[in-house]
Amino acid sequence: MEKWASLDSDESEPPAQENSCPDPPDRDPNSKPPPAKPHIFATRSRTRLFGKGDSEEASPMDCPYEEGGLASCPIITVSSVVTLQRSVDGPTCLRQTSQDSVSTGVETPPRLYDRRSIFDAVAQSNCQELESLLSFLQKSKKRLTDSEFKDPETGKTCLLKAMLNLHNGQNDTIALLLDIARKTDSLKQFVNASYTDSYYKGQTALHIAIERRNMALVTLLVENGADVQAAANGDFFKKTKGRPGFYFGELPLSLAACTNQLAIVKFLLQNSWQPADISARDSVGNTVLHALVEVADNTADNTKFVTNMYNEILILGAKLHPTLKLEELTNKKGLTPLALAASSGKIGVLAYILQREIHEPECRHLSRKFTEWAYGPVHSSLYDLSCIDTCEKNSVLEVIAYSSSETPNRHDMLLVEPLNRLLQDKWDRFVKRIFYFNFFVYCLYMIIFTTAAYYRPVEGLPPYKLNNTVGDYFRVTGEILSVSGGVYFFFRGIQYFLQRRPSLKSLFVDSYSEILFFVQSLFMLVSVVLYFSHRKEYVASMVFSLAMGWTNMLYYTRGFQQMGIYAVMIEKMILRDLCRFMFVYLVFLFGFSTAVVTLIEDGKNNSLPVESPPHKCRGSACRPGNSYNSLYSTCLELFKFTIGMGDLEFTENYDFKAVFIILLLAYVILTYILLLNMLIALMGETVNKIAQESKNIWKLQRAITILDTEKSFLKCMRKAFRSGKLLQVGFTPDGKDDFRWCFRVDEVNWTTWNTNVGIINEDPGNCEGVKRTLSFSLRSGRVSGRNWKNFALVPLLRDASTRDRHSTQPEEVQLKHYTGSLKPEDAEVFKDSMAPGEK
């Protein structure tokens, strides 16, 4: 008894990680102990939240505090400790053995391990605590991948726990755990174990090592069989609006690329154990290039690292897989990385891809821009139109023009070359003439519609009989043409809404003109129905259609820059300032009208005698014969106050004159003085604010008109009017001729000179000794036309590409000061080059 008491006194202050509960000496060691004393301070239970319908707090990937304490964990025994097992809900009692029992020669029981003890050891990077783990697993025939050694809620293993608890970038237990897993024949399963909860589902140790930017651990894991194609597709790794998380493309390669770790990217692609597939896609079909576009945010630093990483991966992929066209792979939405950058408004990445020019001979086929010639600051560049022009599905022009109004940088992206010059080329060559012709036809249609409406019959009920007169024949012809135009606009509007399917917000922002044309056609069709229904109300619907028809004339101002910008300002002021003004004004009008109507009482003073002729009445004593005790009449009178034409004594049929005057004065102050002046101030501010924005919006509207006109052509006509020209710009990696549909843009750049530019033609404006004509203009920006008739470019491009293939030096023009003497062969070169100029 004294011995037990002494032991109890020694264990009165147990360590923080152990619970000691001494029993009395006369108690059976196997009996159930009394319940443990509860903690004085109640701990808040932490709930793991993974689903979208759960609380806003998301569970962390790792936490130093394990849930459930020791209640749900098996017992832990140490060789120098005798463990008394209790029930699952009770604590575990630990008692030290006496020196006599140790000296008796009784065999010391092996140490037992559970999830808690292993997790604590790896979190502290304590390898000594895991020395007996291998023997324990071998004797118990267990593995580290068994469910009892995993977190029951997240599926986290001790390896994942160790990866999340690095000390100075390393954890000594990781190599030990991998060695134990190898000796228990569970290495591959252990190293590829991932989270199983919905929030971090699929994340493996390799993902964590890459996220921790630890090259040594990445190498160690890949050497031990880590799956380089493991996909982390939990909710945290998805691009969900309004939820925290980080989308990187799910795959380890994409994670390394999106976190700017080029060394790990190269290792994953070039290691000898398990190279990553550079063309692998995630659950939404995005490749590593798509993922880079997704993480771009248009800031300077982010755009710089994304474009550099994009370029490195593209070149590395070309060297590893020469025939793979990585940039042409599409996701499940059918978008290439270029189209994805356009649809998401990543203007920095978009400009880089469109203007990418690689000078390395073995990777020059990756370029989308080829410098034809350069002279001083002037560069003549050939832009590859693949995935840009409307001849291909999901082209960049269509994606930008028809994208949602919420797309950032939507207007500015059309100013990036070659998009800006390409649209201008289409407008100058054929769209401009078609647009002006449509404008003329619409003006003629409105004149016919107006004439037919003005000379309509006024006697009798419709439909009216046709008299055998020239005037009636012209009138009926005009009516038929007017109705035909209404039917055309109706079906064109239906086609537009079915193809574009705009949202409610973009419907009033981007589809402003289409809505007006559609409403005009609806009024026309309603007028036709009322006309044949013997109702004279057809006139009301017809005049509304007529008024909207002339208003829609503003649509054709987009063909003229100054008028187009002015029309955009009117549209923006209507949608922004005027709509807000009308909402507040209608609230005031309705509120004060109901108050005035309630105050007015019908009486003889409120109307004129019947015998008084209205047209002879003058002054405030003359009032119309209707009663003002109606909301309609009162609203009309109050509206007159808004425009400064109201009369404070428009009626005298009230009992509280002071209240009546106060209501009218308050209405005048709030509407005529406050709201109208505020509207004028807001309109002036809007004009100043959107001056430059209006120009870009006008360019976007004109771009939509250009694409709509081009889409109305037959397929054969589209090819005939296609901008650019098919040219050979070099050779493909498999040795075939590399033909591209190119568009030439002449640029002036005062920062980039022709010292380090891969130039196709040595002589500016002179190809194979044939000079260009003086009709060449830097403003043309076109490949087709007379600029291409004066020289043969394809043979020269083929020769330039051949020189690149047989030469180890890249083609660069080096301007150096020459101090030596000329050799004979140099003289021959100069003589040949000067010969054309001397002729």
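Each residue, glycine too, has its Cβ placed from N, Cα and C.
Here the original residues are kept at every noted site.
So that you can see what the record holds, here are the features copied from Swiss-Prot:
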BINDING   R116, K156, K161, N165, Y200, K201, G202, Q203, E211, R212  ATP binding site
MUTAGEN   L461 to G  17-fold less potently activated by the Scolopendra mutilans RhTx toxin
BINDING   Y512, S513, T551, R558  resiniferatoxin binding site
MUTAGEN   D602 to A  13-fold less potently activated by the Scolopendra mutilans RhTx toxin
MUTAGEN   Y632 to A  10-fold less potently activated by the Scolopendra mutilans RhTx toxin
MUTAGEN   T634 to A  8-fold less potently activated by the Scolopendra mutilans RhTx toxin
BINDING   G644  Na(+) 1 binding site
BINDING   G644  Na(+) 2 binding site
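Known features from Swiss-Prot, placed on the structure.
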residue	record	Cβ contacts under 8 Å, 6 or more apart
K161	ATP binding site	D62, F119, V122, A123
G202	ATP binding site	S194, Y195, A230, A231, A232, N233, G234, F237, E250
E211	ATP binding site	L255, T259
Y512	resiniferatoxin binding site	E571, L575
S513	resiniferatoxin binding site	N552, L554, Y555
R558	resiniferatoxin binding site	G564, A567, W698, Q701, R702, T705
Y632	mutagenesis position	none
G644	Na(+) 1 binding site	Y672
Find, for the listed recorded positions T551, T634, the residue with the lowest Cβ contact count at a 10 Å cut-off, counting only other Cβ atoms.
T551
Other than Y512, S513, T551, R558 themselves, what residues in this chain have Cβ atoms within 8 Å of the centroid of the resiniferatoxin site's Cβ atoms?
L516, N552, L554, Y555, A567, E571
Cα-Cα distance linking T551 (resiniferatoxin binding site) and R116 (ATP binding site), given in Å to the nearest integer:
76
DSSP-derived class (H/G/I helix, E/B strand, else coil) of T551 (resiniferatoxin binding site):
helix
Site extent for resiniferatoxin, whole Å (max Cα pair distance, Y512, S513, T551, R558):
14
Which of R116, Y200 (the binding-site residues) has the most other Cβ atoms within 10 Å?
Y200
Between C-alpha atoms, which of these recorded positions comes nearest to Y200 (ATP binding site): L461, T551, T634?
T551
L461 (mutagenesis position) has how many other Cβ neighbours within 10 Å of its own Cβ?
11
For ATP, whose listed binding residues are R116, K156, K161, N165, Y200, K201, G202, Q203, E211, R212, the greatest C-alpha pairwise distance in Å:
25
Can you give me the Cα-Cα distance between L461 (mutagenesis position) and T634 (mutagenesis position) in Å, rounded to a whole number?
34
